[in-house]
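Trainee: Let me give you the structure first, and then I'll get to my questions.
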Amino acid sequence: MSTRESFNPESYELDKSFRLTRFTELKGTGCKVPQDVLQKLLESLQENHFQEDEQFLGAVMPRLGIGMDTCVIPLRHGGLSLVQTTDYIYPIVDDPYMMGRIACANVLSDLYAMGVTECDNMLMLLGVSNKMTDRERDKVMPLIIQGFKDAAEEAGTSVTGGQTVLNPWIVLGGVATTVCQPNEFIMPDNAVPGDVLVLTKPLGTQVAVAVHQWLDIPEKWNKIKLVVTQEDVELAYQEAMMNMARLNRTAAGLMHTFNAHAATDITGFGILGHAQNLAKQQRNEVSFVIHNLPVLAKMAAVSKACGNMFGLMHGTCPETSGGLLICLPREQAARFCAEIKSPKYGEGHQAWIIGIVEKGNRTARIIDKPRIIEVAPQVATQNVNPTPGATS
């Protein structure tokens, strides 16, 4: 995969100091309410929440509600289920077009975590910052919308509506909806002892985008310049941006091919938080143990140099539009990892076996000294794919 031409504000008649990420104080899915707080807030919704499976012509129609990536609701007309999710994030990169693509990929990822590969409809939720000038709004927001639209089209769906409001911070998100037969989705609750855990995107996106901003902040750059070069940071940033914009659709399809038992996507709670949430949903008495952490090259060293302020080694560092964490039969996992790299799926797809499923009490943990897998950037050095609509 090639790098994009860097977004140049002056090409859009904007001040050269324009930065999209300055229109928010939080980044990406770092906006999530902490898990323990969220669970308390949702208690009243869960008290009377009917979540038992239903029957249709003798077949079980699964139901999934509050607590996981999507809802799965059996429809009144029988034999079909509504699978739906909503999500939104704040700007994490300064390229508006790519930010739109990332926001769309992030919404769709919740469907893909269910093994759903076809989305019937999308809505876009857009918060336009009231701190933007008219020129900034009129130049930047259409690029974001175009990126969102293009990613939706790549996913085989379309944006048919939504809501746009004024807000102090820019907000980007949407709703993804599909109607499925039971064989078109995989319930996230069937992991068994002996399964292995597979991850389909490297960790460290939040670190990469943060340290990229530090290039302009000498007091912060001085903390890490002995462990990373400016070129390392630029490559990690480009790799993070491309990974976040990449759909998890291929992995969702391969979940069916290789008999996945459960999955979730890795976003604002970090890999450990999402692994713990997935473990709680299991029907069997199992626990997840993570031994390996695939991380964007040099970002583990950066995290350590910062006193692990990002929580990367502890698995608590937020990710935005991260990969899928999939429970696969041991005998299928290596084949999954090999297949997803096939050129027929396009460039950039990767996967790693990172842990095991063992008999336990529905918890997840990372071992004390996990193996760090340094994931080299796949982006090329040339610049291609300029942002649509730029003036020369």
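Quick reminder: no glycine exception, Cβ is built from N, Cα and C everywhere.
Sequence annotations record features per position, and here Swiss-Prot assigns active site to CYS31. Residues or ranges marked as ATP binding site in Swiss-Prot: LYS32, GLY67, MET68, ASP69, ASP87, ASP110, GLY161, GLY162, GLN163, THR164. Marked as Mg(2+) binding site by Swiss-Prot on the basis of experimental evidence: ASP69, ASP110, ASP265. Here Swiss-Prot notes a mutagenesis experiment, THR85 to Ala, with the remark: Strongly reduced ADP hydrolysis. A mutagenesis experiment is reported in Swiss-Prot for this position, GLY268 to Cys, and the note states: No change in ATP-binding. According to Swiss-Prot, the mutagenesis experiment GLY270 to Arg carries the following note: No change in ATP-binding. According to Swiss-Prot, the mutagenesis experiment GLY273 to Ala, Asp or Val carries this note: Loss of ATP-binding. Mutagenesis annotation in Swiss-Prot: HIS274 to Tyr, described as Increased ATP-binding; the structure shown retains the original residue. Looking at Swiss-Prot, you'll find the mutagenesis HIS274 to Asn noted as follows: Reduced ATP-binding.
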Trainee: Looking at the recorded positions ASP69, THR85, ASP110, GLY273, HIS274, whose Cα is closest in space to that of GLN163 (ATP binding site)?
Mentor: THR85
Trainee: Measuring Cα to Cα, how many angstrom lie between ASP110 (Mg(2+) binding site) and GLY268 (mutagenesis position)?
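Mentor: If we compare the Cα positions of ASP110 (Mg(2+) binding site) and GLY268 (mutagenesis position), the gap is 13 Å.
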Trainee: So if I draw a 10 Å sphere around the Cβ of GLY273 (mutagenesis position), how many other Cβ atoms end up inside it?
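Mentor: Step by step: centre on the Cβ of GLY273 (mutagenesis position), count other Cβ atoms within 10 Å, giving 22.
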Trainee: In which DSSP state, out of helix, strand and coil, do we find GLY273 (mutagenesis position)?
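Mentor: The three-state answer is helix.
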Trainee: Just the number: how many Å between the Cα atoms of ASP69 (Mg(2+) binding site) and THR85 (mutagenesis position)?
Mentor: 7
Trainee: Under 8 Å between C-beta atoms and at least six apart in sequence, can you list the same-chain neighbours of ASP87 (ATP binding site), or say none if there are none?
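Mentor: For ASP87 (ATP binding site), the qualifying residues are ASN106, VAL107, SER109, ASP110, GLY173, GLY174, THR267.
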Trainee: Where does THR85 (mutagenesis position) sit by DSSP, helix, strand or coil?
Mentor: strand
Trainee: Between THR85 (mutagenesis position) and GLY273 (mutagenesis position), find the distance joining the two CA atoms and give it rounded to the nearest Å.
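Mentor: Distance between the two Cα atoms comes out at 19 Å.
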Trainee: Let me spell it out: for each of the binding-site residues (ASP69, ASP110, ASP265), count the other Cβ atoms within 10 Å of that residue's Cβ, using every protein chain shown. Which one has the most?
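Mentor: Ranked by Cβ atoms within 10 Å, first place goes to ASP265.
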Trainee: 10 Å Cβ neighbour count around GLN163 (ATP binding site)?
Mentor: 12
Trainee: Using a Cβ-Cβ cut-off under 8 angstroms and a sequence gap of six or more, which residues of the chain neighbour GLY161 (ATP binding site)?
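Mentor: The list for GLY161 (ATP binding site) reads LEU123, MET124, given in order along the sequence.
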Trainee: Give the helix, strand or coil assignment DSSP yields for ASP69 (Mg(2+) binding site).
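Mentor: SS state of ASP69 (Mg(2+) binding site) = coil.
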